[in-house]
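Novice: The structure's right below; bear with me while I get my questions together.
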Amino acid sequence: MLIINGKIIPIAHTICAFSAFFAALVTGYSLHFHKIVTNAHYTYPDEWFPSVSATIGDRYPERSIFQILIALTAFPRFLLLLGHYYLNQSKVCFLVGVLRTVSCGGWVYITSTDDHDIHDIFMITYIVLTLPWDIMITRYSSPLTSKNKGLTATIFFGTLFPMIYWYIQHSVQQRAGAYSIYAYFEWSLILLDIAFDAFAYADFKKIDIVLAFNEKPGNTSFFQIRDSSPINYGEEKSSELQKSGEKKVEKEKPVARSATGSYFRFDSFFYLLTNIFNGFLFWSNVTSLLCSIWHFPLWYMGISGYEAAILGYLGPIFLYLPFVSEAFTQYGVLLGGIIAIGAYIVQMPELRLISVAVGTSITVATFVQNLRYITNAETSFSFALTWLLGLVASVILKMGFYTNNPTWVILDERNGGYNKTALVLTVLFGMLSPYVNSINFEGKRNAQAKSASLIGKLFLAVGFGSLLFGIHQLLTDSSTTIYWAWEGYNESHGPLPWPWGALTCTVMLFASLSSVKFMGKPLVPCLLLLISTAVLSARSITQWPKYIFGGLLYAIAMLWLVPSYFSALGQVQNIWVYVLSFSVYIIFVLAHVWVVAYAFVPMGWVLREKIETVLAFSSTFIIIGALTCKNLNIQLVTMGKKFFIYVFFFAVALLSLTARFVYDIRPTGIPQPYHPDSQLITAGIWTIHFGLDNDMWASEDRMINLIKDMELDVVGLLETDTQRITMGNRDLTSKLAHDLNMYADFGPGPNKHTWGCVLLSKFPIVNSTHHLLPSPVGELAPAIHATLQTYNDTLVDVFVFHSGQEEDEEDRRLQSNYMAKLMGNTTRPAILLSYLVVDPGEGNYNTYVSETSGMHDIDPSDDDRWCEYILYRGLRRTGYARVARGTITDTELQVGKFQVLSEQALVEHSDSMYEYGHMSEPEYEDMKFPDKFLGEGERGHFYHVFDEPRYYL
């Protein structure tokens, strides 16, 4: 019989693994230094340190030395897995370890030189699996080693952020030396990973490997691990933490009650107020993160790498780490709020995004930490109601701030943010929260509640993740469901955000208050959800019916289901259930993006233009989860009179705030054109990149200033569909139309799968129709055809149009034919404000400017155009200017001045209106563009290309 102490396993693993990487590095440095530090962009001396991939996989003999030594690591590696399994008895942990080991073999033996994509897939898989592996191993470790492992794991994942940053600097910015700095962090991950497994030494000393013959003749065993009994440090530690937590609560309860009596009960004023704010903070941070992420793929025109910040929603996974759950219980609201809201101080967009991701991660984890311990029925409903009222408060506040949340990091004091006020409130309620919410951790699991099966937990997790997505997609702004129903102006057009956004807020408030009636009774809400989803998915149902029976009914059904979910989740305390919920939420968010961004993402065709499918799946999962909740819910709740008195007070406060905001954002008067004496229409076209400027700040105020300065009567805005999760569910027309005192038509809605277009007009919009142009391959091209009532009741047609991508030639050909026919079908004077992606005088240009369309170019001699074009017909062209964008967006503002003529004047001018001949000064002073943008201009705006405006006879 041979007995070997288990400590030899981590020792052998550490020696073999470290030797493999170290030997390859030394050999590579000695033989091929210049070759292994060379990358796609730079070589020595700009780069001076090799990446792991270049070191282990590019050259002989270091590649062979590495692979031999790493092969020797396999035996102690699998012994390490078996030893951990014996100690913690966790099959899930063992399975993750095996998959992690296989993925390690993938990126080790398939190098980046062999197949770059496969190598990266295995590498990413390995890093992703390292998270649950480190957490579970740390959780199940003895107290002696858990701190060391926890610290090592924390440093490991903290190192990922600067590593990703420097990789982007290398691959996207092509910055010299960036790859060497990236390599430092990459090698640090290797050392930290080896060190983490080395800390198993203390745990493995407690076991022996026994090699012996079996007592039965003829039978032998390869080996067995012998010990008196399995040691489950995780259970011991969990028990200790739970006991210490119970003691802590017991200590705090008398202190709180002696100081404030019953103020800290579930029906107390302070409990309700604090958790309404916490609910508001939750939704503010959750919506802020995705709104910030969107800036990066937008400006990189593709996947940038910063999208990984979406993993911040998986904050609950950190509750597995020792002492983290207790820390978040005490300081989660405070830390999460300060970091996420305070991120506005950070000027660099990349670092601001990381700050928001960290803060949101803590906020989400703190929410989960509270929710998973609430087992009392009354406390559960009180917590659910305050969470809903926090949601309603955020929606009302967004309505009052023109659909921007004033706590978001895309705002500061310069563009309407109230970040400092939010920080003060966060500190106040963050300090109150651990005391007020101590009641959430009281009580035991109700004896009447049924234990959930694994399948039940899965359904509950998937349902809750879908519920979060559904609320975020349609119910985080008062105008989202309105725009799902909007089809343009006509005699019986649908609701507009003002004043009907207030109805959305009121219905959401009603649904929140009445949700107590449906706690544990999901059948009616599920039926309403089924009906409303069908209405929202039906493209034939539009305007008021879609808003009422789709949008409002959906809001009622969703909010009625929340208390049932909260009650059931309180009976299921497993952290993985919540991690799975937010994973499902992330998957649905990506699907929500894929339906529009299919041309820019892998496998985009799968979900192309299928928002209804995404909605249907989410509603189906919500219903299945809700029916599962029914089996887990405890007895009916009975809330006292005092509770409803306080709730009534908060409801009245929210209704009053709604009324105040409706009054504040009312139209300021009847819009009037700037130059009625000359009967001028000053029209512009501008691509505004979804209202986010180059530095990730909301740009509405700066856009308003330029539009005012240029005295635009009509403006077409492109890339405006911000009524999506990733754009913050914002309505750019809300503030623009209000502050500019203009009518607004929000083009094809968020359920039409376009990037959006908007028409703002000083003239009444008599009629407007929305068009989706042929796009068999690329992105959908949106268009608005609006008829404006101008001077002397002369009707003028305005077309706002965004064509497809440069790569999709057939799409653009079909779209040009469609637009030419659409413009040619009307004989009224017309203006096209467009984004055509064509050279002047070439290709599809000759379809837009043709006998079929009847349209003419505002200046055929301007040959420095590709994207934006202004065409016209039946109007007298008097001026044309191109204005630099500043840092608002990536595209200039083009402006044309046109004079509306009487029928007699039209006959007199006839074809002379289209003759070319420009001047440096206008015919009349009233027709002049502002001088402030001559020369260097103001605020980064100046006349460019011609360096001054052009005027025409």
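Note: Cβ is positioned from N, Cα and C throughout, glycine not excepted.
Don't look for the substitutions in this one, it keeps the originals.
Keep in mind that what you see is a predicted model, and the values were worked out from it rather than measured.
Got these off Swiss-Prot a minute ago, pasting:
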ACT_SITE  H802  active site
MUTAGEN   G57 to R  Causes destabilization of the protein and induces the release of cell wall proteins in the culture medium
MUTAGEN   H472 to A  No effect on introduction of ceramides into the GPI anchor
MUTAGEN   D693 to A  No effect on introduction of ceramides into the GPI anchor
MUTAGEN   D713 to A  Impairs the introduction of ceramides into the GPI anchor
MUTAGEN   H802 to A  Abrogates the introduction of ceramides into the GPI anchor
MUTAGEN   D862 to A  Impairs the introduction of ceramides into the GPI anchor
MUTAGEN   R882 to A  Abrogates the introduction of ceramides into the GPI anchor
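Could you tell me the structural context for the features on the list?
Specialist: The DSSP secondary structure for H802 (mutagenesis position) is strand. Other Cβ atoms within 10 Å of the Cβ of H802 (mutagenesis position) number 30 in total over all chains.
Annotation for H472 (mutagenesis position): same-chain Cβ neighbours under 8 Å, separated by at least 6 residues, are V286, T287, Y585, V589, I725, N729.
Remark: D693 (mutagenesis position) has S699, R702, T887, I888, T889 as non-local neighbours, by Cβ distance under 8 Å and separation of at least 6 in sequence. Classification of D693 (mutagenesis position) by DSSP places it in coil, neither helical nor stranded.
Sequence-distant neighbours of D713 (mutagenesis position) (same chain, 6+ apart, CB under 8 A from its CB) are P673, Y674, L680, I681, T682, A683, S761, K762, F763.
According to DSSP, D862 (mutagenesis position) sits in a coil region rather than a helix or strand. Sequence-distant neighbours of D862 (mutagenesis position): residues of the same chain at least 6 apart with a C-beta under 8 Å from its C-beta are P840, Y880, V945, F946.
Classification of R882 (mutagenesis position) by DSSP places it within a strand.
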Novice: According to DSSP, which kind of secondary structure is D713 (mutagenesis position) found in, if we only use helix, strand and coil?
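Specialist: Going by the DSSP assignment, D713 (mutagenesis position) belongs to neither helix nor strand, so it counts as coil.
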Novice: Just to confirm: which same-chain residues, 6+ apart in sequence, have a Cβ under 8 Å from the Cβ of R882 (mutagenesis position)?
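Specialist: Spatial neighbours, sequence-distant, of R882 (mutagenesis position): E892, L893, Q894, V895, Y943, H944, V945, F946.
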